[in-house]
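Trainee: My questions will all concern the structure given below.
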Amino acid sequence: MPHTLWMVWVLGVIISLSKEESSNQASLSCDRNGICKGSSGSLNSIPSGLTEAVKSLDLSNNRITYISNSDLQRCVNLQALVLTSNGINTIEEDSFSSLGSLEHLDLSYNYLSNLSSSWFKPLSSLTFLNLLGNPYKTLGETSLFSHLTKLQILRVGNMDTFTKIQRKDFAGLTFLEELEIDASDLQSYEPKSLKSIQNVSHLILHMKQHILLLEIFVDVTSSVECLELRDTDLDTFHFSELSTGETNSLIKKFTFRNVKITDESLFQVMKLLNQISGLLELEFDDCTLNGVGNFRASDNDRVIDPGKVETLTIRRLHIPRFYLFYDLSTLYSLTERVKRITVENSKVFLVPCLLSQHLKSLEYLDLSENLMVEEYLKNSACEDAWPSLQTLILRQNHLASLEKTGETLLTLKNLTNIDISKNSFHSMPETCQWPEKMKYLNLSSTRIHSVTGCIPKTLEILDVSNNNLNLFSLNLPQLKELYISRNKLMTLPDASLLPMLLVLKISRNAITTFSKEQLDSFHTLKTLEAGGNNFICSCEFLSFTQEQQALAKVLIDWPANYLCDSPSHVRGQQVQDVRLSVSECHRTALVSGMCCALFLLILLTGVLCHRFHGLWYMKMMWAWLQAKRKPRKAPSRNICYDAFVSYSERDAYWVENLMVQELENFNPPFKLCLHKRDFIPGKWIIDNIIDSIEKSHKTVFVLSENFVKSEWCKYELDFSHFRLFDENNDAAILILLEPIEKKAIPQRFCKLRKIMNTKTYLEWPMDEAQREGFWVNLRAAIKS
């Protein structure tokens, strides 16, 4: 029994492992380029079966806890390995021994509490290494990165347990493009630990407290170009001049991101910045100022020197007590050399006039996403304000009048570029006043419905995209670039109004087509972006766009954004791929040809009908059908006459005086139907003929030259022809009153001619002795 249980357990383990392995394989997908993706696939281990074909492997957000020596052994061509956000706590010493081609390694946010230099020794090609978010206290007992001579980006540290930076940690590293250290809970820093790195383009420091900040600053000031401080509380920061003996600084940009600061500590920070002789750019992102802007003027005048700072950027600055904020008059003297200022999304509603006047070197001012209105803007742009200003950005403020905005800015004599997009102007007056040197105006997303003469004619660049424009007819003789996408225009602007235009972006409008003539009218146009419109793919439009090879150089979004909207059977297809049929492209010629062919067919039919009496056949058919539709007064078997006699009026004497006398006076008498005597007056002749034939046992045709020539006889014979012969009966009796040639009988009476050729007919004898026999034969024929 124990043996049986043991076997069952072994089989269960094997089945479980096989299921897990098949699940791992199913969660990994690789393309032909060796890019394998298996992120968020609930993998418990690195899938087996990986070969040298794999070049990139993404196994992030899984449940991998262990990496063995054999997991990646065959991946000799692997260039990128991403294992972030797993549960990795153990990596065997030689796990990466075959990864000499690896360039990108991400082991962030796992459970690696101890780092080993043996992992990284084989990685001679590594340029990116991310070890953030692992619970190690230090960067190992020996230098981890001394063999990584090609390393460019390094990220180390964590928020909770990384407490110590040692001099050996960065030994061997001489140049890095980016170094990020999460030292949020740093408690110990060995001097000159970061000094071993000769050059770092961008250093990012996460530090909750500022205790060790000055020590680190001393080490990096001569090797770092851009220093970024994150998540730091500087409320109690105090600068000690004795802490720094270094004045030869390489730092050109200093960024404070998510930093807390007070009026006093900001003053201390500025004293620190004084030590950076080459500082050109200062940036504050998502910072909190727990103060009211009350900087001590005496200390500022004595200590603070703005140096060479040219660019100041402030984004999303939070001032809890902004309603008590000072006018910054204590900082006026520090602003005279600044050339570029950005204060974005920081609830700015006014720039004091005196401050504006002190910004003598300011060339670029960005006050986007604030609370500026025309009244306060007028105070900010007072006389002698911003004398050097060339670019002013007031995007997404609370401006409402174009006319007032333009008048307010007239004091800025050197202003050439104005961005007032994302304000709600709605309408545009007929005329406006603007600074005389204006070259660029951005009115995108301002809800305007039309453009007027308010637009200055000095413009070289105009952006009116994302509005409600359905017409653009401004004469702008100097305009070189027009951005008018996402409006309601149905055609390209008139080129004669824009003679200098180089760039036109008119995508996502209501344009359905444009022609070669329209494009050629823009003599200077170099770039056109017209995708995203609902194009009618007519033959002319397709011919123009598909045959012009040079058009692809002008249309920068060709061919992906040029889709057909109609005809319906090509909707959604790219214009360059659509092919229309000949009938769609040459409809006029096709219809003309069909009309000509139809005319010739009708003409030919007419000739044939005339030649072969087709009209007669149609008349007979119609007459017969009409007669057949009329109700009969007598049943088809109700015979009233022995014979219906068809004859010419010129032969009436023979019929009435000889034939009638011989037949009707015979005993028993024959009853004959004669049209002169028996037709019902006033009745349609067709009905009389048809009724008489149907009520007669036989039909006697008295043929003569007169019969053939008589219009009446032909008319009578026409309407009796179908009835006589459509059932192939023998009801016809032919009497040849005088010799006539068969050729004299019309061709259309084909059955009559056939009967004369195939059946015996009675011939009126000239000899009186033979006439008695004639009458005997006639009476016998009628009775048969």
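From the backbone N, Cα and C atoms, a Cβ is placed for every residue, glycine too.
Substituted residues are absent from this model; it holds the original ones throughout.
Straight from Swiss-Prot, here's the annotation block:
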type	residues	note
MUTAGEN	Thr416 to Ala	Prevents addition of N-glycans. Reduces secretion of the N-terminal ectodomain
MUTAGEN	Asn442 to Asp	Prevents addition of N-glycans. Prevents secretion of the N-terminal ectodomain
DOMAIN	525-579	domain 'LRRCT'
DOMAIN	639-782	domain 'TIR'
MUTAGEN	Lys709 to Arg	Reduced protein stability
MUTAGEN	Lys714 to Arg	Reduced protein stability
MUTAGEN	Lys751 to Arg	Reduced protein stability
MUTAGEN	Lys754 to Arg	Loss of PPP1R11-mediated ubiquitination and degradation
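A description of the local structural setting of each listed feature is requested, covering burial, neighbours and distances.
Mentor: The secondary structure of Thr416 (mutagenesis position), as reduced to three states from DSSP, is coil rather than helix or strand. Its Cβ placed at the centre, Thr416 (mutagenesis position) has 20 other Cβ atoms within 10 Å.
Other Cβ atoms within 10 Å of the Cβ of Asn442 (mutagenesis position), summed over all protein chains shown, number 21. Asn442 (mutagenesis position) carries a strand DSSP state (E or B).
For the domain 'LRRCT' (525-579), the DSSP counts in helix, strand and coil order read 19 helix, 11 strand, 25 coil.
DSSP classifies Lys709 (mutagenesis position) as helix under the three-state reduction.
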Trainee: Non-local Cβ contacts of Lys709 (mutagenesis position) (under 8 Å, 6 or more apart, same chain)?
Mentor: Ser648
Trainee: Rounded to the nearest Å, what's the C-alpha distance separating Thr416 (mutagenesis position) and Asn442 (mutagenesis position)? Just drop the number here, would you?
Mentor: 12
